[in-house]
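Note sheet for the following structure.
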Amino acid sequence: MSHEWLISASETMRSIGNGEGLRDKGAVVANNDGEFNEGDTNREEDSSTIFSFDFDEEIVMCIDFSGGKLGCSILDYHTKTLKAFDQDYVVNKTTISSHDLIDDADMSSNDISLLLGLLIMEANPTVCLVPARLEDWIFDYIKTKCDEINCRLELQPIKRFKKWDLLQSLQLRGHDNQTILNDILSNSKFTTTVTLGTVGCILANHEQLGEYNDSTASSNMVTGRLVQNAFEDVIHGIRYIDIRDRMVLDENTISALHIFPTAHKLGHDKMMRNGFFSVFELFNQVSSDYARRILKSWLINPLTNKKRIETRYSIIRTLLDKQNAIIFSDLSQSIKRCPDAFGFINQLRSGKSTLGTWSKVASFLEKGIAIFQLVSSLKLGSDEANILHDIKNKVDISALKECLRKVETVIDFDTSRDTKTLTINTGVDNRLDECRNIYNHLEGILLDVARETQIFLLNTMPQEDCKTTKSLEKLVNAVYIPQLGYLVTISVLMEPLLDGIPNLQWEEIFRSSENIYFKNGRVLELDETYGDIYGAISDFEIEILFSLQEQILRRKTQLTAYNILLSELEILLSFAQVSAERNYAEPQLVEDECILEIINGRHALYETFLDNYIPNSTMIDGGLFSELSWCEQNKGRIIVVTGANASGKSVYLTQNGLIVYLAQIGCFVPAERARIGIADKILTRIRTQETVYKTQSSFLLDSQQMAKSLSLATEKSLILIDEYGKGTDILDGPSLFGSIMLNMSKSEKCPRIIACTHFHELFNENVLTENIKGIKHYCTDILISQKYNLLETAHVGEDHESEGITFLFKVKEGISKQSFGIYCAKVCGLSRDIVERAEELSRMINRGDDVVQQCGNLTEKEMREFQKNQEIVKKFLSWDLDLETTTTSENLRLKLKNFLR
């Protein structure tokens, strides 16, 4: 007998955590996605604009600048963390720079722009809130930065920045959280006035979103809680935004040092596959999005606190210890693809959990336990506490094991993966097991009902109707439909025959194009006996999962804290892995010395593209930072590098910058040895930031970068300058460069400077000579063959293009007064005629000839050509065209050809 199963056993063992499946069955699932009216990114509000807002993923940033004070706070909905300045950032012009090269008006704007750019880049907000009274130049800068990262900029009324009472009503768990909150509130009238206003604005903004979300009747099916104004649901912790112990990098430096990727790998050769275009790519061996966010934060914010930096060194040193080699390898494997605890906890809280969610919970717990055991096996030093000590001593491993035991006891992951639905283990709940047993035997029960119905119809229908009726097995069935219960189905072909049955007492429920669905006495008995078995199973499973979910959420603070530790450990494992693979060395940091000593340093990125990279050393010893008379003590803080084109000057420049940078993010460095005075800023004039929307000339953009670097630099800074002065007059460019070098060499608070230049005229007597105090001269070494004349630019034969000069890519002390630009142009394929003419002009200049006069003299070849052309002109002028009126055009053409012979 055939049965029409609308809901079969395989189809109904569904994932009750899946919202769509439950909606299909008539359940109501909370949808926390809301929409709200906010203004666009113009200075005028547009209340008709509607944006969606994800309460689990948004990052809201609020910035205010008032009375010379900058305040900032950030609410991360993903991690449920509120971050704020521990005190307002005060713009103090007297401490910005000791140099008199920049107007005071530009100092504060550069300082604020630099800080705002770093904050926005690090936070990567999705929404940025600013007050309507914000100064135009700050608003324009923030808008530009927000546009770059596709962040929505929203103007807020001033009254929202006075909602301090919202922060006072905030209740946070944990001693640290409450301490920070009380500290911010207690200093609200003194040091955190502007920052506290930004926090109030963020809370007021969330309050408005909650009210809108509540008005749309969005609810949470599992937790039964409305979003409303419950800040405790979105803020689980509060942290300081620390801007004091960080090295400052501006966007020019980040671009020049290739901190983040700006290009994609092209090609399939081994060199391209193994090479890295950015520091982020070099260390991006992490698997979770949250770990990637922390890595980005670390890269944007190198440290200046020696103790914190050396704590990271100690972890790398421990991981690379030969005694820990096997454990290090196992740790690197175990931590891969470790799920993000913030993600699955948000899904559990919002009622959006699926099989994937619970799989991540189990995977996180399994990997977390395995990593704890591996870390506990490491041979740790007795130095101060670090992440490894925190994992070993502060993580409650018994709680993790208990959570894992409960999850594995409740959920049958093997069956769930096979059926692609969430399945509860047998034995968890006797009531659920009993309902499942009934459900699994429904096919037999319904088969019996269908047979009984067929027999009933055969016995009650008139004899003549029975003869005309086809096989009842194909026309009569029994089915179960959730919520409707048990039904008898009859083919619509049999409807006329049913009219002949007296006192049938069947109730039609609904019909389709092929069947009619009835309730009769037999199926009513099933309704009474078994009820809505599918709904009962769903209810029991929801109840079980809700109980499990609550048990996991009670541990959310411990799980998220451990998640942060694991993410930071994964980054340090990446640092250690790169350091081991590429033979990096642990640098020595000093706090009070203006020193940059690098022995056999290498470029962290360029060496990934080369089989053999040629190392170079650097030595800057500028005495103590506090020494105002450093230049009188035979110390040097400035290096000027000269040399041939394409000889490696720019690479050497960025190589030193990257080594200092890597040292202060807490990683080992690509060098044999390094001793580095901690830098508070790395500032650059290397790459001209030209874009379509910037209409300034390249020299103007270069000068803006140079001015910004000089205005922000302190005695602890590092400035990298690559060929400043090009792109303008041949006198103005060298004059500006030389003036900057001389002025800085006399400054009491001169930063460390490494500069490259091709202005060889500066190294003549009484300008940038080797005798000037405070300046050291380096040059790139080259090997010149005997065929190459140092006094005259040699001609490179067509068959010997690669002969003459060999670039050694080695830096040594001294001054190079030749750039060999013509040779480089020849090797690069520039036209031979152009190169030969350039060589000729170069020889004239080197001999001291008058180039203008020489260019006015004609060669013998040119004189012969001139005389020939002169004869042609004379012949043409003596030609009497009046005599040619009857000459055909063809004959005229022939005569003209004769003139030109």
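All residue numbers here begin at 1 and follow the chain in the order shown.
Backbone N, Cα and C define each Cβ position, glycine as well.
For Gly643, Ala644, Asn645, Ala646, Ser647, Gly648, Lys649, Ser650, the entry in Swiss-Prot reads ATP binding site. For the mutagenesis experiment Gly648 to Arg, the note given by Swiss-Prot reads: Abolishes function; no effect on interaction with MSH4.
The Cβ of Ala646 has fewer other Cβ atoms within 10 Å than any other of the binding-site residues Ala644, Ala646.
A count of other CB atoms within 10 A of each Cβ picks out Gly643 as the most crowded of the recorded positions Gly643, Gly648. Sequence-distant contacts (6 or more apart, same chain, Cβ under 8 Å) of Ser647 (ATP binding site) comprise Thr780, Asp781, Ile782, Phe807, Leu808, Phe809.
Non-local neighbourhood of Lys649 (ATP binding site): Val641, Thr642, Gly643, Asp722, Cys756, Thr780, each in the same chain, at least six residues away, with C-beta under 8 Å from its C-beta. Residues Thr780, Phe807 surround the recorded ATP site, their Cβ atoms falling within 8 Å of the Cβ centroid of Gly643, Ala644, Asn645, Ala646, Ser647, Gly648, Lys649, Ser650, which are themselves excluded. Neighbour count (other Cβ atoms within 10 Å of the Cβ, all protein chains): 17 for Asn645 (ATP binding site).
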